[in-house]
Amino acid sequence: MGFGSDLKNSQEAVLKLQDWELRLLETVKKFMALRIKSDKEYAYTLQNLCNQVDKESTVQVNYVSNVSKSWLLMIQQTEQLSRIMKTHAEDLNSGPLHRLTMMIKDKQQVKKSYVGIHQQIEAEMIKVTKTELEKLKSSYRQLIKEMNSAKEKYKEALAKGKETEKAKERYDKATMKLHMLHNQYVLALKGAQLHQSQYYDTTLPLLLDSVQKMQEEMIKALKGIFDDYSQITSLVTEEIVNVHKEIQMSVEQIDPSTEYNNFIDVHRTTAAKEQEIEFDTSLLEENENLQANEIMWNNLTADSLQVMLKTLAEELTQTQQMLLHKEAAVLELEKRIEESFETCEKKSDIVLLLGQKQALEELKQSVQQLRCTEAKCAAQKALLEQKVQENDGKEPPPVVNYEEDARSVTSMERKERLSKFESIRHSIAGIIKSPKSVLGSSTQVCDVISVGERPLAEHDWYHGAIPRIEAQELLKQQGDFLVRESHGKPGEYVLSVYSDGQRRHFIIQFVDNLYRFEGTGFSNIPQLIDHHFNTKQVITKKSGVVLLNPIPKDKKWVLNHEDVSLGELLGKGNFGEVYKGTLKDKTPVAIKTCKEDLPQELKIKFLQEAKILKQYDHPNIVKLIGVCTQRQPVYIIMELVPGGDFLTFLRKRKDELKLKQLVRFSLDVAAGMLYLESKNCIHRDLAARNCLVGENNTLKISDFGMSRQEDGGVYSSSGLKQIPIKWTAPEALNYGRYSSESDVWSFGILLWETFSLGVCPYPGMTNQQAREQVERGYRMSAPQNCPEEVFTIMMKCWDYKPENRPKFNDLHKELTVIKKMIT
């Protein structure tokens, strides 16, 4: 089996094979070039990450930490990995890619040689087997005619007896020519037969076998290139494996049980001597009737002691019940953690248990505090019981002998004594009414304040599912607070408070069907918030946060989900579906929804558009009607713009749109962008697809999902993100620097889209090709039928230096003049 024996008549197939392989090699070459670029960028990114890490922060001056050592080694090994990846990229460029480029040239030469030789031998074969034989046959037929003609003339001459010799000579000559040509034809025919046999049996098979041999040699070479590529790009080479081994070894050296031994040794302090708490005997210097550490039982205190004893007994019982409940909760949580630990598939899954473990430790602290309270109550109760039992059945002795005192004082003094007695009696009465205040009980009195049955969403301080950042911006003074639904965990509620210069966020716990922070539980969130607001009870003892000023939501923009009816699906956006809908008053609207399973940062970006649009009111900016953030999913309600997106509009109506209308569209966008520029708003995604066509063909700028409002008019973005490359200015692509000037560049691209009637910019180029061409100075040519004045504006917008681009005010003026010029 081979080319020579099986592909004698498959010239077209061989050529197609060579063409296909050349295209394949070009694809491989392009792939390798992109891989080299990708690896270089990856190496640069790794190095950049390491440079951004403050290595000094990982070094403790007086504390040896294995975690710190491990982290520092991770950074060092990541730098090493960066160097390895860079070296690999360079080796890939100088090795496989260079050889592949040479191989492509050689393969092109092989094809060229094959085509040339095949054409040559095929032409020779046709010449020998067809062309020359046809010439001989044609001459053969002619000479037969000439011979027959000479023969007839010779016969006529014989019959007439005239010029016989001359006619005979002509006849002999014609016969000789024919016989000689006959011999030539016989020889040529023999040669043609042999040539054809040689062509099909030897010459052509030899050529095809030669091609096959070179094809196979190139496959062998390509295999070698692939092998080099595989080895160079392998992520399991010894040097890369060693990097990860070093990291793994450093991680394994982390021992949680000994991590803080050195820290303890360095910062160890001697135990402070406990302060002795004793009765201050100086209090008794002016009174002889009271005794240190003795409960006074007399006619003034007997009743109150009974009440205090009863209260302490109740408190002790309540504390013991709570203690049993907490201890059971500790055991239950320990069991749950143990079960969860057994199901962990990865070591890092332990992170998922940290919250439960922290809750367990807090429970244990609560148990210890309750035990302390139990011991304190038991000791106080025992002291009271001892005194009461000692005097059981006895009549309480009087404190003061009034008859004796009456003989030694005046009537005025008696009144003063009686007044003092009354004050003492009233004080004791106060003690009897609130014995816990005397005993310093740690148990809190559950004082539930009725707040009605209004749903949570109807309370002004409830802001729904607004982002954490937006909530923080609303909190400005001590005690400012609001409640919101967690963005990251729908269904979980958070109290956000400004306290002591910080914005604090407390998750509202829901346990045993009660809402609480760490104290009293309530059946709903409004009761919980109202209790802490009215009583000024701290949210947690550790934080000491007190609620002072409820921050009301902006009712102008807030709508309830029930106020909106969803209609037909209009399309899908970056964050979720977009629906047509109506408000209660039948106003048609567009409803943007946010998927509930989106990452937290994308949900924040979703609401960023509404936050920006709240501030704007302009006929060429799409209007915000409101937001529904009271529950998930979150909605943004916009005005319904009936004409749809501008890009689709251009493509559908391209045959009927006049030049003046296109200039009007451009003027509308310029007016809208001029307004945004005055508000220091950077759109960052200006394009035909992000504009909407309203009534009377008024164009409105939409889709502010990437927009930013910056006081300085410049926004810096870092990180790898999906950006509209063909619409984005070079400085934004290269350095993440966005400004009104970068919006002007995008406006120039939008102008090109408008006057090309919806053609994609940089036609025939990929994003990367367009980016590279722009860097080299390339700019798109004018669309067909585009006015020269408009194309001049485009070129101004595409100036490489941002400071040289026109302002939107200038663009608006120039387009106004152009509009007047066009009839």
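Cβ coordinates come from backbone N, Cα and C, glycine included.
Quick look at what Swiss-Prot lists:
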DOMAIN    1-259  domain 'F-BAR'
DOMAIN    564-817  domain 'Protein kinase'
BINDING   Leu570, Gly571, Lys572, Gly573, Asn574, Phe575, Gly576, Glu577, Val578, Lys592  ATP binding site
MUTAGEN   Gly571 to Arg  Abolishes kinase activity
MUTAGEN   Lys592 to Arg  Abolishes kinase activity
MUTAGEN   Phe606 to Ala  Abolishes interaction with PPP1CA
MUTAGEN   Tyr616 to Phe  Abolishes autophosphorylation
ACT_SITE  Asp685  active site, proton acceptor
MUTAGEN   Tyr715 to Phe  Abolishes autophosphorylation
MUTAGEN   Asp743 to Arg  Abolishes kinase activity
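The structure, with features from Swiss-Prot marked on it.
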residue: Leu570; record: ATP binding site; CB count, 10 Å: 17
residue: Gly571; record: mutagenesis position; CB count, 10 Å: 11
residue: Lys572; record: ATP binding site; CB count, 10 Å: 10
residue: Asn574; record: ATP binding site; CB count, 10 Å: 14
residue: Gly576; record: ATP binding site; CB count, 10 Å: 21
residue: Val578; record: ATP binding site; CB count, 10 Å: 17
residue: Lys592; record: mutagenesis position; CB count, 10 Å: 23
residue: Phe606; record: mutagenesis position; CB count, 10 Å: 24
residue: Tyr616; record: mutagenesis position; CB count, 10 Å: 18
residue: Asp685; record: active site, proton acceptor; CB count, 10 Å: 20
Proximal residue to Tyr616 (mutagenesis position) among recorded positions Gly571, Gly576, Asp685 (C-alpha distance): Asp685
Other same-chain residues whose Cβ falls within 8 Å of the Cβ centroid of Leu570, Gly571, Lys572, Gly573, Asn574, Phe575, Gly576, Glu577, Val578, Lys592, the recorded ATP site, in sequence order: Thr593
Cα-Cα distance linking Asn574 (ATP binding site) and Lys592 (mutagenesis position), given in Å to the nearest integer: 10
In sequence order, the recorded positions (Leu570, Lys572, Asn574, Val578, Asp685) whose C-alpha falls within 10 A of Asp743 (mutagenesis position): Asp685
DSSP state at Asp685 (active site, proton acceptor), helix/strand/coil: coil
Local confidence of the domain 'Protein kinase' (564-817) - pLDDT mean: 88
Distance, Gly571 (mutagenesis position) to Val578 (ATP binding site) (CA atoms, angstrom): 5
Cβ packing number for Asp743 (mutagenesis position), 10 Å threshold: 26
Site extent for ATP, whole Å (max Cα pair distance, Leu570, Gly571, Lys572, Gly573, Asn574, Phe575, Gly576, Glu577, Val578, Lys592): 14
